[in-house]
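The note that Swiss-Prot attaches to the published mutagenesis F54 to A is: Abolishes binding to histone H4. What Swiss-Prot notes for the published mutagenesis of C55 to A is this: No effect on binding to histone H4. Under the heading of mutagenesis, Swiss-Prot lists K57 to A and annotates it as follows: Abolishes binding to TELO2. Experimental mutagenesis at this site is recorded by Swiss-Prot as K64 to A, annotated: Abolishes binding to ECD, EFTUD2, RPB1, TELO2 and UBR5. Annotation of the mutagenesis experiment K113 to A in Swiss-Prot: Reduces binding to TELO2. Mutagenesis annotation in Swiss-Prot: R163 to A, described as Reduces binding to TELO2; the structure shown retains the original residue. Record note (Swiss-Prot) on the mutagenesis of K166 to A: Reduces binding to TELO2. For the mutagenesis result R168 to A, the note given in Swiss-Prot is Abolishes binding to TELO2.
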Amino acid sequence: MANPKLLGMGLSEAEAIGADSARFEELLLQASKELQQAQTTRPESTQIQPQPGFCIKTNSSEGKVFINICHSPSIPPPADVTEEELLQMLEEDQAGFRIPMSLGEPHAELDAKGQGCTAYDVAVNSDFYRRMQNSDFLRELVITIAREGLEDKYNLQLNPEWRMMKNRPFMGSISQQNIRSEQRPRIQELGDLYTPAPGRAESGPEKPHLNLWLEAPDLLLAEVDLPKLDGALGLSLEIGENRLVMGGPQQLYHLDAYIPLQINSHESKAAFHRKRKQLMVAMPLLPVPS
């Protein structure tokens with residue numbers, strides 16, 4: 001099990017943030033990046049050849065930029081939700097919906113006037129792409145996420161204004177991309193994997209709702225709903241290689257969950273989000289033995 005004191009320090013640090021959700025999100029993002037950088041062993045990758053879709057034109061301080069939105073059946077699809085459900089999710093929590101995509105390397109090209117420009121290939125799941133073709137909302141959402149992803153990955157500042165290229169599905173040539181081949185299954189709910197301690201009375205601590213998902217192939221994130229709590233005071237958390245145990249103050253909550261993945265407990269971090277009344281846990285995963 002991980003050292004409860006170490007995790008308790010993380011809870012206290014987030015507690016001081018209070019209701020400032022923006023700073024909390026920044027803290028969680030920073031923790032996630034640190035965890036991903038700590039992983040030195042990466043799963044093997046496989047090459048895919050994305051298929052052309054459509055091309056948009058924008059610019060940066062360096063000049064013209066083209067983004068080729070491509071697709072491949074090898075890219076995992078996002079969660080299957082309606083546009084109404086998606087809109088509600090985005091209004092409640094902008095980080096609650098994820099569209100898996102592969103961001104390709106920049107490649108130099110020449111535009112129609114023979115002037116130099118830069119192009120990027122962004123690939124999404126093929127079935128999702130076909131659905132996106134019939135939805136302006138999904139298309140604009142994908143373009144926004146792709147643009148922000150390229151900005152983060154390559155330290156760019158792209159103009160949010162863009163124009164779709166007519167009669168030109170891509171700029172230049174679409175290169176092969178490497179994606180991780182050892183994709184672990186996306187985990188949404190682990191309620192049926194929950195294993196309560198034997199002999200616990202029905203009137204005992206409540207089992208909180210647990211939601212987990214893979215933020216990256218080597219990073220597992222968890223949200224534990226704790227509506228009866230206003231802060232992290234009295235919370236205890238222990239993490240083993242494949243187990244998460246949480247206790248609440250005054251025995252309000254108790255969670256003992258088996259997780260069928262190998263967790264790096266020493267690098268795990270936790271924070272309590274006061275506004276959402278959730279315990280957020282970021283857990284890097286140990287490499288799968290070859």
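Glycine is treated like the rest: Cβ placed from N, Cα and C.
Original residues only: the substitutions mentioned are not part of this model.
Predicted, not measured: the structure shown is a model, and the values here were computed from it.
Each of the mutagenesis positions K64, K113, R168 was scored by how many other Cβ atoms lie within 10 Å of its Cβ, and the smallest score goes to K113.
Closest to R168 (mutagenesis position) by Cα-Cα distance, out of the mutagenesis positions F54, K57, K64, K113, is F54. Cα proximity to K166 (mutagenesis position) (within 10 Å) is found for the following mutagenesis positions from F54, K64, K113: F54. Note on proximity: of the mutagenesis positions K64, K113, R163, the one nearest F54 (mutagenesis position) is R163, by Cα distance. Cβ neighbour count within 10 Å across all protein chains ranks K57 highest among the mutagenesis positions K57, R163. Among the mutagenesis positions K64, K113, R163, the ones whose Cα sits within 10 Å of the Cα of C55 (mutagenesis position) are R163.
Within 10 Å of K64 (mutagenesis position), as judged by C-alpha distances, the mutagenesis positions found are K57; the full candidate list was K57, K113, R163. Between the alpha carbons (Cα) of K57 (mutagenesis position) and K113 (mutagenesis position) lies a span of roughly 14 Å. Between the CA atoms of R163 (mutagenesis position) and K113 (mutagenesis position) there is a gap of 17 Å. C55 (mutagenesis position) falls within a strand when secondary structure is assigned with DSSP. Fewest other C-beta atoms within 10 angstroms, among the mutagenesis positions F54, C55, K166, are seen around K166.
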